[in-house]
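Written below as structure tokens is the structure these notes are about.
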Amino acid sequence: MAEQVTKSVLFVCLGNICRSPIAEAVFRKLVTDQNISDNWVIDSGAVSDWNVGRSPDPRAVSCLRNHGINTAHKARQVTKEDFVTFDYILCMDESNLRDLNRKSNQVKNCRAKIELLGSYDPQKQLIIEDPYYGNDADFETVYQQCVRCCRAFLEKVR
């Protein structure tokens, strides 16, 4: 039997309390449901350091719980090591992408492929908007986008 190669993905947004923890939790559930979680290293992080150590926004936790998904994530900032250890760094908007590309240019031997998670959306919604100043419906929109994008991403790289 061929040995499975472990792949890794880091989901990134501005503060790591709304969008990226939702994407991380959605992707964890997808790979768990498909019995391939042992083949993946999955995490999420922030381009900023504002929320380091904080739990996800209660509205994000509630949205995930409504879909039967739990998370124990604590916010962290993206590190230089992430660019060397992760295969994929998937972010939510153009600002995240700019910040990550800038940081990656300072890293020797960057191996991560840095992309917008929305680039995998079959509905072609490239940007996953920050729901922080929005309402529960905005968090649900983020969740639905993450489900579509994570499914398509997994299908492509599996």
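Using the three backbone atoms N, Cα and C, a Cβ is placed for every residue, glycine included.
Original residues only.
Feature annotations, courtesy of Swiss-Prot:
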type	residues	note
ACT_SITE	C13	active site, nucleophile
ACT_SITE	R19	active site
ACT_SITE	D130	active site, proton donor
MUTAGEN	C18 to S	Greatly decreases activity
MUTAGEN	R19 to K or M	Almost inactive and not able to bind the substrate
MUTAGEN	C63 to S	2.5-fold increase in activity
MUTAGEN	H67 to E	Decreased activity
MUTAGEN	H73 to E	Decreased activity
MUTAGEN	C146 to S	No effect on activity
Coarse DSSP state, helix versus strand versus coil, of C18 (mutagenesis position): coil
Between D130 (active site, proton donor) and R19 (mutagenesis position), the C-alpha gap once rounded to whole angstrom: 7
Between H67 (mutagenesis position) and C146 (mutagenesis position), the C-alpha gap once rounded to whole angstrom: 13
Pairwise CA distance, H73 (mutagenesis position) versus C146 (mutagenesis position), rounded so that it is a whole Å: 17
Among C13, C63, the most crowded of the recorded positions [Cβ within 10 Å]: C13
Nonlocal neighbours by CB distance (under 8 Å) for R19 (mutagenesis position), same chain, sequence gap 6 or more: F11, C13, M92, I128, D130, P131, V142, C146
C18 (mutagenesis position) and C63 (mutagenesis position), Cα-Cα, nearest whole angstrom: 10
Among H67, H73, the most crowded of the mutagenesis positions [Cβ within 10 Å]: H73
Intrachain C-beta neighbours of C18 (mutagenesis position), sequence separation six or more, cut-off 8 angstroms: P56, D57, R59, A60, D130, P131, Y132, F139, V142
Neighbour tally for C146 (mutagenesis position), based on other Cβ positions within 10 Å of its Cβ: 29
H67 (mutagenesis position) - helix vs strand vs coil (DSSP): coil
